[in-house]
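Everything below concerns the one structure shown next.
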Amino acid sequence: MAIDEDKQKAISLAIKQIDKVFGKGALVRLGDKQVEKIDSISTGSLGLDLALGIGGVPKGRIIEIYGPESSGKTTLSLHIIAECQKNGGVCAFIDAEHALDVHYAKRLGVDTENLLVSQPDTGEQALEILETITRSGGIDLVVVDSVAALTPKAEIDGDMGDQHVGLQARLMSHALRKITGVLHKMNTTLIFINQIRMKIGMMGYGSPETTTGGNALKFYASVRIDIRRIASLKQNEQHIGNRAKAKVVKNKVAPPFREAEFDIMFGEGISKEGEIIDYGVKLDIVDKSGAWLSYQDKKLGQGRENAKALLKEDKALADEITLKIKESIGSNEEIMPLPDEPLEEME
């Protein structure tokens, strides 16, 4: 539809004035601006990368990862840090819980020598540090662990029985209002790890669970990932890890509500080899005959754990099968449901 000439002149004049005050590009016609592809950082999980629709978590956005205790929230975040560092990214970890296991992070592939770490005393200090490093323009990824541990200074300085209703929620709301635009401008990804609480007096319909820190994070987050432990993995009667399910409950850059399941092995983190086998079997790329698993003419092993061990040693073969899985799923990256259980028994 053609725009009136007088209106065109008025708009052009306004754009020139805005550019003069706020800088060139402060207001543009969408048709004149090239739509940029959304870059992403891999999560370290093949299934979750596909579920997110763009190959990982989006750059320049706020991400929330939440779930019950020991569900894999910090493990997933450390894998994202490792993947970002592999591509030359600079990462920071704001450890509000004062519980970062450096040795575990190193085993997951994190370059701990170059990881920036802060253990702040208060929520205000944590968020000030977050804002400062983000505005520097030199950081690619920041992880805050966790929202629940961002305790306001007034609460720390007060007596044990004092009530501080809504203090943390107001702190988060204020910080997110300040930081969102800067994150986009600097192309910095911010991940908040969050915990689950039960709603007091919840009756009737709806989930009785909620996350800490108020509602602001729910609105500002471009992606929200709910991660849960769904089973224990056993080998020779020994617990060797957990099976986790991650659900993308909010996604502003691709269709939401997709799910992914993966193994989290004790001391090793997310098992990429386990996902390769699961997706390979589902898509008929990996053949399963009884307990034996094979790819083309090559036997991978008898049983899932043996096949995982072989793929862990043969990276080239693992990469080849991964590529075939991605090609089979297609350019739309429609996530295909996995079997309800992995290929060996769990409890």
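Including glycine, each Cβ sits where the backbone N, Cα and C put it.
As written in Swiss-Prot, here are the features:
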| type | residues | note |
| --- | --- | --- |
| BINDING | Gly67, Pro68, Glu69, Ser70, Ser71, Gly72, Lys73, Thr74 | ATP binding site |
| VARIANT | Ser40 to Ala | In strain: 69A and ATCC 53726 |
| VARIANT | His103 to Tyr | In strain: ATCC 53726 |
| VARIANT | Glu113 to Gln | In strain: 69A |
| VARIANT | Asp121 to Ser | In strain: ATCC 53726 |
| VARIANT | Gln125 to Glu | In strain: ATCC 53726 |
Among Ser70, Thr74, the most crowded of the binding-site residues [Cβ within 10 Å]: Thr74
Euclidean distance between Cα atoms of Asp121 (variant position) and Ser70 (ATP binding site), Å: 24
From variant positions Ser40, His103, Glu113, Asp121, Gln125, the one whose Cα lies nearest Ser71 (ATP binding site): His103
Most Cβ neighbours inside 10 Å, all chains, among the recorded positions Ser40, Ser71, Gln125: Ser71
Environment of Gly67, Pro68, Glu69, Ser70, Ser71, Gly72, Lys73, Thr74, the listed ATP site - residues of the same chain whose CB lies within 8 A of the CB centroid: Ile227, Arg228, Arg229
Give me the long-range Cβ neighbours of Gly72 (ATP binding site): same chain, 6+ apart, Cβ under 8 Å, in sequence order. Ile227, Arg229, Asn242, Ala244, Ile264, Ile270
Position of peak Cβ density within 10 Å, selected from the recorded positions Glu69, Glu113, Asp121: Asp121
Under DSSP, is Gly72 (ATP binding site) part of a helix or a strand, or is it coil? coil
If I take the alpha carbons of Gly67 (ATP binding site) and His103 (variant position), what is the distance between them in whole Å? 23
What does DSSP say about Asp121 (variant position): helix, strand or coil? coil
